[in-house]
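Features of the protein shown, as given by Swiss-Prot:
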| type | residues | note |
| --- | --- | --- |
| DOMAIN | 187-470 | domain 'ABC transmembrane type-1' |
| VARIANT | Ile233 to Val | In allele Gogo-TAP1b |
| VARIANT | Thr273 to Met | In allele Gogo-TAP1b |
| DOMAIN | 503-742 | domain 'ABC transporter' |
| BINDING | 538-546, 641-647, Gln701 | ATP binding site |
| BINDING | Ser545 | Mg(2+) binding site |
| VARIANT | Cys619 to Ser | In allele Gogo-TAP1b |
| VARIANT | Pro629 to Arg | In allele Gogo-TAP1c |
Amino acid sequence: MASSRCPAPRGCRCLPGASLAWLGTVLLFLADWVLLRTALPRIFSLLVPTALPLLRVWAVGLSRWAVLWLGACGVLRATVGSKSENAGAQGWLAALEPLAAALGLALPGLALFRELISWGAPGSADSTRLLHWGSHPSAFVVSYAAALPAAALWHKLGSLWVPGGQGGSGNPVRRLLGCLGSETRRLSLFLVLVVLSSLGEMAIPFFTGRLTDWILQDGSADTFTRNLTLMSILTIASAVLEFVGDGIYNNTMGHVHSHLQGEVFGAVLRQETEFFQQNQTGNITSRVTEDTSTLSDSLSENLSLFLWYLVRGLCLLGIMLWGSVSLTMVTLVTLPLLFLLPKKVGKWYQLLEVQVRESLAKSSQVAIEALSAMPTVRSFANEEGEAQKFREKLQEIKTLNQKEAVAYAVNSWTTSISGMLLKVGILYIGGQLVTSGAVSSGNLVTFVLYQMQFTQAVEVLLSIYPRVQKAVGSSEKIFEYLDRTPRCPPSGLLTPLHLEGLVQFQDVSFAYPNRPDVLVLQGLTFTLHPGEVTALVGPNGSGKSTVAALLQNLYQPTGGQLLLDGKPLPQYEHRYLHRQVAAVGQEPQVFGRSLQENIAYGLTQKPTMEEITAAAVKCGAHSFISGLPQGYDTEVGEAGSQLSGGQRQAVALARALIRKPCVLILDDATSALDANSQLQVEQLLYESPERYSRSVLLITQHLSLVEQADHILFLEGGAIREGGTHQQLMEKKGCYWAMVQAPADAPE
């Protein structure tokens, strides 16, 4: 099939994606410089009345945002293809859209902020003058210098909101917020406390500046006392609010952890049987416990810190803008230098550290090889050669250590010098503002303290970001389980008041999901009649236990159908079906609970002690239970570790009989019972009046039980080879006769 894409004209050279991206971005910025910077203020000066300067500024800013956003979308579309691929844009290209927003909203936001802080003094904000300044080349440069780090941070945080790629988990952060559920009110209260506490923390820098002015102006003692008292009150209030907020947050996260872990465990329990065979129990347990705990710990610690410092940073930024726009711009412009340069040098230092460790390992390997092979070294008279080789490795380590020392010094120097340059720049520009009377000395001191706190907040946010990403990664694994749809059919609705227990296998075939090409059962057709015991015998691996698993609806046939009283098994309601069909295996699972709880396991209505005792008596379990010090309240240990194999089988038989099922499956369920208990089970199957109210599928090695069965089926290779009563099959002298005649210890 021919490609639908038209070939490029001969002689036309298509630009590669990277070149096209750079060209489109440069043209977009040129358009912003040549057209938008000068044209938009003139246009809206004509359209918007002079009496509404703030509206004019916002109209210009929003228009600039819209034009730049359309241009950014055009560059993305031309570079990465269709709109559906824009989400996969890599690197700086993906930051074009947030950059357009930052450039468009910076000036209107500043104008609105100045209007708000000058409320009650009309005209003092002077939005018109701000608009004219915004079209000046210096303002253009400052706007880009401030918008670039903001757009980079926006894009970086936006990567947390990228939809998960698997499991249909959707947006992971939104899913995490959705897990908060009913805790929204508490979290809202927590955020309010964070804001109030952050504002209270800013009392110390604010009043420090006030006290500085008081000292320089030789103010009264009352002013000093009043400022110091207010600072103390606000600081104490901030600490109290932080304590209360942390308590509310940790309590909320505890509730979220319990709720989320319960939801994940419930989702796992709803999965089909094949899921538990294809996934190791340890991996599933790790998802349910460790991943949810990791997520909860990260939410409790990292998200809390992230919110604290994010709110604190925003409050500090607002107060810094209120104090001095020019000093704030200097801070924002120099922040990338403050963090990026030490980060790059730090990577070089870390790389050298790795190389030093590798060289140490190689030198150790040389020494170990020489010392462990001394007879060989001596027989070849190569002692000096090995020593020289070791000295060469030491010389490599020495060279790397020297480089590492230089890198460490440069790393420390860049960290300190970048912070020092920022402080010097702030003090230099601030000193000029103080000299000109634009700000007071106290305001400059306040700003410097705020700037130090703001820098610390940004540094903490950048350090916490990878840990928040890790939490998002953990949440995606958890949501894979929450969103996974079980591959078993949904629970049916049939719950008839009475079941006969007629079971029909109609041409049933089956292959396990992990081996779909290997049929375990092939065209199986037989019937279990109410009031009869049908014994299923055959060699190991013939499919007997698979028949029992299908009858429990643990798997679905790959061919044919399985009917209970004429209705397909999946049409019955899940709980109802497993009350009517009970099974006991050779190694039944007993839970680490009391014997009473194990016998009543899974019943929606708690049985009486008389019913529990009666079920235990029927299978011979009551005799050993009554001899225990705590009787039916005895804890059996993890997985029934305090019980013998026969006792576990007896408890499992009682657990099945208390349900009064219409279909009873015994899959080698008496192999570990003692003689008395086996006799009781034999009487239960063939002499009890209750036998006529249920169908029994018996899989066993005990021929004494098989001989009395109403019908015997010999299964081999997944197919029924012969069937009949014991007498009929012995007369045929076929497969069953050969099995009976074989020595007791011979393999089947």
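For all residues, glycine too, the Cβ spot is worked out from N, Cα and C.
Structure with Swiss-Prot features highlighted.
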residue	record	Cβ neighbours (10 Å)
Ile233	variant position	12
Gly538	ATP binding site	22
Gly541	ATP binding site	13
Lys544	ATP binding site	20
Ser545	Mg(2+) binding site	18
Cys619	variant position	24
Pro629	variant position	6
Ser641	ATP binding site	10
Ser644	ATP binding site	12
Gln647	ATP binding site	22
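Restricting the recorded positions Ile233, Cys619, Ser641 to those with a CA within 10 Å of the CA of Pro629 (variant position) leaves an empty set. Spacing of Ser641 (ATP binding site) relative to Cys619 (variant position) is 20 Å (Cα to Cα, whole number). Here the CA atom of Ile233 (variant position) lies 79 Å from the CA atom of Lys544 (ATP binding site).
It is 26 Å from the Cα atom of Cys619 (variant position) to that of Gly538 (ATP binding site). A coil conformation is recorded for Gly541 (ATP binding site) in the three-state DSSP classification, outside any helix or strand. In the predicted model, the domain 'ABC transporter' (503-742) shows an average pLDDT of 85. When secondary structure is read from DSSP and collapsed to three states, Ile233 (variant position) falls in the helix class.
A distance of 23 Å separates the Cα atom of Ser644 (ATP binding site) from that of the residue listed as 'Mg(2+) binding site'. When Cα-Cα distances from the residue listed as 'Mg(2+) binding site' are compared across the recorded positions Ile233, Gly538, Gln647, the shortest belongs to Gly538.
Here the CA atom of Ile233 (variant position) lies 80 Å from the CA atom of Gly541 (ATP binding site). Distance from the CA of Ile233 (variant position) to the CA of Gly538 (ATP binding site) is 86 Å.
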